Amino acid sequence: KQFTKCQLSQVLKSMDGYKGVTLPEWICTIFHNSGYDTQTIVKNNGKTEYGLFEINNKMWCRDNQILPSRNICGISCNKFLDDDLTDDVMCAKKDLDSEGIDYWLAHKPLCSEKLEQWLCEEL
């Protein structure tokens with residue numbers, strides 16, 4: 001599914017303020033990772049990254065490419081490609097708990113200041 005900024009802001013409201021990360025920071029980071037498209041798959045340094053949050057198959061989810069995956073989220077990577085973001089959010093929070101927001105490389109250079117453009121006026 002291709003989300004808009006406002007659709008995604010609505011769905012991800014529960015992430016606002018989690019571990020000190022604001023919703024606009026998430027919206028910006030997701031935009032730079034996946035362009036708000038749940039079908040995103042990126043091959044990167046021998047890993048494959050899935051979905052809005054670019055969750056990878058080396059640490060967080062399992063697919064049939066890398067054996068063994070640590071599979072910290074205990075889930076198939078393909079679950080991050082569907083329209084239900086519940087499991088994506090759960091795994092992204094685990095990722096954040098473990099690694100911090102700068103684990104998403106777009107965050108620090110692109111999403112740590114001047115965040116007004118990432119707010120949804122409709123909320």
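Including glycine, each Cβ sits where the backbone N, Cα and C put it.
Taken from Swiss-Prot, the feature Ca(2+) binding site covers K79, D82, D84, D87, D88, and the record attributes it to similarity to another entry. Of all the Cβ atoms in the protein chains shown, 24 others lie within 10 Å of the Cβ of D88 (Ca(2+) binding site).
The domain 'C-type lysozyme' feature in Swiss-Prot is assigned to 1-123; the stated evidence is sequence analysis. When pLDDT is averaged over the domain 'C-type lysozyme' (1-123), the result is 95.
Quoted from Swiss-Prot for the published natural variant D95 to I: In component C. Secondary structure from DSSP puts D95 (variant position) in a helix. All protein chains shown were included, and the count of other CB atoms within 10 Å of the CB of D95 (variant position) stands at 21.
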Shell list (Ca(2+); ref centroid = CB of K79, D82, D84, D87, D88; cutoff 8 A): G51, F80, L81, D83, L85, T86
